[in-house]
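In what follows, a structure is listed as structure tokens, so that the remarks can point back to it.
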Amino acid sequence: MPNQMRVLDFGDGSVPIQLDYPDSKIFSKCSSYGDRVPGTHWNEITVHHKGRLEYSPNPEQIILDALYQAIDGADFFPVFYQRGKNMDTMLVRNCKAAIDKLFKQRLSINLKGGASIPISIQLGVAQYQRHQITPTFHIARVVTRLMKQLIQRDGVDGLLNLDNFGSHPEFKNLVVSLGNPSILMNVCQVIHNDDNERFRLNGFILSNNRIRDIRPLTLLANVDYALLDLRGNKIKSAERLCRALEQFRARELLLENNPIVKISNFPANIKSLESNFELVDGKPFNMLHKIFSPLDVEIDLEVDGARIDTNNMWKLPEFENSQHWHAFMIPDPSHEFNQEVFFDFFFIRLDPTLSNFYPCYYKYINTEHVFLVRNCFDQIAHLVNNCNLEMTIPTGDRIFRYYLRMNVSTVKQHHVDPEECIQKAVSQCYVAQNRMLNLERFHSRECLKDVMVSLSSPKILTYVLSVASRKFMTTCSEIRLCHNKVLVLDGAHVLGMMGCLRAVDLSHNWVQDLSSIHSLGNLPLKSLVLHGNKLCRNYRLPSEYVRAVKEVFPQLTTLDGVDLQTNPGQSLQKNFLCDTGAYELVGAFLENYLREFENDEFRHNLYKYYSENSIFTLTCNYNVVQNHQTPKILQRLSKYNRHARNLRNKDYSKASDGVFFGCTYIVEILLQLPRVTHDFHSLQTDVMHYNGKGAVIYVAGLLRDEPPSTRNGHGSKTDIGGVLLGFSRQFVVTFDEANLGLGKRARRLKIANERLHITNPSKTAIRNAFSVNFPDPSERQAEEDSLDVKDHKLLLFQEVTGLISTWVTSIVEEADWDFERALKLFIQKNADHEIPDLAFA
């Protein structure tokens with residue numbers, strides 16, 4: 001509200017600003033402020049947009065970008081920005097150079113599209129007083145705090161996190177954007193002048209700040225950093241970027257989602273930075289390549305094509321015979337869904353009996369999911385006429401309404417052809433040495449990056465299998481289809497041409513019942529893997545599950561890795577999971593943990609699973625039957641009862657005594673517990689919560705408390721043998737680090753809370769105790785590696801150690817091709833100085 005006398009109290013402890021407008025002169029459409037002097041007092045800038053930006057996604061940002069462009073790096077720190085229907089206002093001070101540049105442009109700013117908006121300036125609207133709000137002070141305070149709170153990301157620590165810097169709550173009364181060169185310079189000066197913290201810095205996260213010019217970073221140059229993250233900014237000029245980073249060095253530079261990466265001569269236009277950065281967006285310079293998408297350079301979604309929405313659905317038949325590209329535009333303002341989850345929901349509405357639907361060139365643009373399709377008019381008509389252009393989210397019964405742009409582009413020679421991509425991908429999936437077609441996570445293949453191939457569609461799955469059948473009809477003996485969200489496989493007849501096919505792996509899919517894969521029963525399969533599908537939960541007992549599968553596949557000899565001829569009626573232990581993504585967690589964590597708990601030599605290694613904030617409790621309600629062995633059983637149970645937190649049997653004032661905190665204390669308690677052996681066949685697992693960041697795991701089953709041994713003159717003597725106990729363990733685990741390991745796909749978990757309970761086993765559990773032999777993994781004889789696997793091990797070992805090929809082969813062969821043993825052998829030899837310098841490449 002310009003010219004209205006008032007007092008601005010920001011409530012942050014600063015002295016209020018009293019707007020009294022002593023000078024009534026308002027400058028507009030002029031190039032000079034005459035005999036007035038801006039001085040150090042507060043000035044008011046008014047932007048007269050007259051509502052022209054009302055329907056723009058972020059009018060304030062559009063105006064600020066135009067102002068930053070006009071002042072061209074001069075000091076400019078707006079305060080108290082106010083949006084209005086016809087005009088926006090802000091206060092500034094100590095910015096004479098910026099005001100001069102605005103007058104030089106006759107108090108007009110140019111928007112990105114070429115339009116101009118007039119502004120007016122009133123000088124000295126309020127007198128500056130000491131301790132009033134000072135933008136530079138607030139900025140320095142936030143930067144200083146962040147420098148003391150450096151973060152770790154992707155295994156790199158010491159990173160200063162300035163992502164979306166202007167969103168910090170301390171700036172609620174300021175306009176802070178690193179897209180303003182003067183503010184970026186101010187931030188760099190604060191960092192440069194902080195000698196106490198500056199030398200701890202290992203990199204900078206400057207993403208999502210609308211930065212165009214990074215010249216201020218020259219202040220921080222001539223130091224070797226690990227990371228410079230500039231993603232999601234407005235960097236467009238390669239020449240300006242290279243000049244600004246001429247002396248800046250870091251292991252990796254991140255430029256994703258900047259205009260510069262969409263320029264036709266990228267990355268050649270930044271080649272001068274090759275000696276400054278090892279990686280750009282995760283790739284070495286020599287592996288960078290232009291990822292083409294017509295959505296980037298050929299299609300303007302605002303003007304190209306004809307819009308179809310719920311208001312003009314009747315126009316759709318006009319495009320029935322069109323061979324052009326059509327764009328789907330699905331609004332998602334908060335980017336709630338990533339690409340994979342979005343398509344999971346979108347595909348629900350497709351009609352499986354109609355044309356194959358291949359979304360191409362998917363991108364999230366502004367606030368919308370966008371992709372292109374062609375040659376599937378019947379599916380489009382179904383989505384328009386039957387689904388009313390609505391995408392339903394089953395959880396919460398939410399609806400996302402969308403629209404189409406038909407005929408946005410003609411088909412050009414260099415555009416993607418989905419079926420050609422599928423044929424190429426299938427060819428690359430065949431492993432000749434093992435005669436196996438590995439279609440696991442088929443949609444993630446590199447040659448399918450521009451097309452979404454969903455094997456949850458029965459027709460698309462049938463097409464993929466028909467391609468495979470024609471290509472490998474006499475050679476393929478096994479097909480892996482795991483992790484593909486397969487719902488139905490009703491076209492397995494196309495595999496009839498594969499005369500050698502004997503094994504199919506359908507694990508970790510979405511198959512609901514055996515009728516969905518009934519067509520596989522016509523093939524002479526000997527091995528089938530189904531675990532990880534919802535159909536496995538349809539059976540209470542393993543024997544029921546095996547019997548049902550054998551009715552459809554009578555010739556099977558192996559089911560889920562279990563030999564049905566040796567162990568008829570038995571299958572792997574059951575898992576009850578709230579999310580099928582937890583299968584990997586259960587397999588990797590639970591078995592390893594219990595194996596290490598069993599082994600006296602390795603139990604101390606459980607230290608790695610706990611942190612200083614971990615909590616452990618133990619309870620025991622084993623009821624002892626009175627007989628001649630009672631004293632000895634009570635003696636054995638005393639090791640559990642000593643640490644048990646049985647509140648019903650103890651004084652409530654000592655309730656906290658049975659709660660153990662911290663990894664050291666917890667492992668000390670675990671080491672005092674007896675040696676045990678778990679009956680892995682008895683285990684029942686329930687993952688009650690899993691979200692990728694943590695999980696709640698409950699496991700129950702049978703264990704054998706092994707007897708302690710005593711020595712006498714006649715050899716070894718034991719007391720009463722092993723005691724069978726029922727047990728349950730509940731783990732609350734969190735993932736504290738991700739993207740670990742050589743493949744950057746490993747995660748490190750920590751147990752936040754654990755409860756161990758000891759009780760009486762059921763009569764059924766005792767009767768079936770240890771009836772199935774689960775050998776220790778360390779005792780299993782490894783199968784001979786194929787030549788292809790050995791070659792991969794040699795290459796990986798060379799990459800890890802840096803040895804020349806002759807030494808690599810020597811050490812790996814000495815370790816009998818066991819990669820873990822080979823690494824330990826290398827470390828030992830290197831420590832003993834047995835490897836000469838000439839052995840390293």
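Each Cβ is built from the backbone N, Cα and C atoms, and glycine gets one as well.
Look at Swiss-Prot and you will find 325-408 tagged as domain 'RRM'.
The domain 'NTF2' feature in Swiss-Prot is assigned to 585-758.
Taken together, the residues of the domain 'TAP-C' (788-841) have an average pLDDT of 82. As annotated by Swiss-Prot, domain 'TAP-C' applies to 788-841, with the evidence given as experimental evidence.
For the published mutagenesis R210 to A, Swiss-Prot gives the following note: Abolishes RNA-binding; when associated with 236-A--A-240. A sphere of 10 angstroms centred on the C-beta of R210 (mutagenesis position) encloses 18 other C-beta atoms.
Annotation of the mutagenesis experiment R755 to G in Swiss-Prot: Retains localization to the nucleus and interaction with Panx. Reduces transposon expression after loss of gene. Counting only same-chain residues at least 6 apart in sequence, those with a Cβ under 8 Å from the Cβ of R755 (mutagenesis position) are F616, T617, L618, T619, R729, Q730.
According to DSSP, L823 (mutagenesis position) sits within a helical segment. Among the mutagenesis experiments that Swiss-Prot reports, L823 to A is described with the note: Reduces binding to Panx.
Here Swiss-Prot notes a mutagenesis experiment, D837 to A, with the remark: Reduces binding to Panx. Neighbours of D837 (mutagenesis position), defined as other CB atoms within 10 A of its CB across all chains, total 5.
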Study note, to complete from the structure: Same chain, |i - j| six or more, Cβ under 8 Å of L823 (mutagenesis position); the result in sequence order is F797, V800, T801
Check your understanding: In which DSSP state, out of helix, strand and coil, do we find R755 (mutagenesis position)?
Key -> strand
Review point. Using Cα coordinates, what distance in whole Å links D837 (mutagenesis position) and R210 (mutagenesis position)?
Key: 49
Review point. Of the residues in the domain 'TAP-C' (788-841), how many are helix, strand and coil by DSSP?
Key: 40 helix, 2 strand, 12 coil
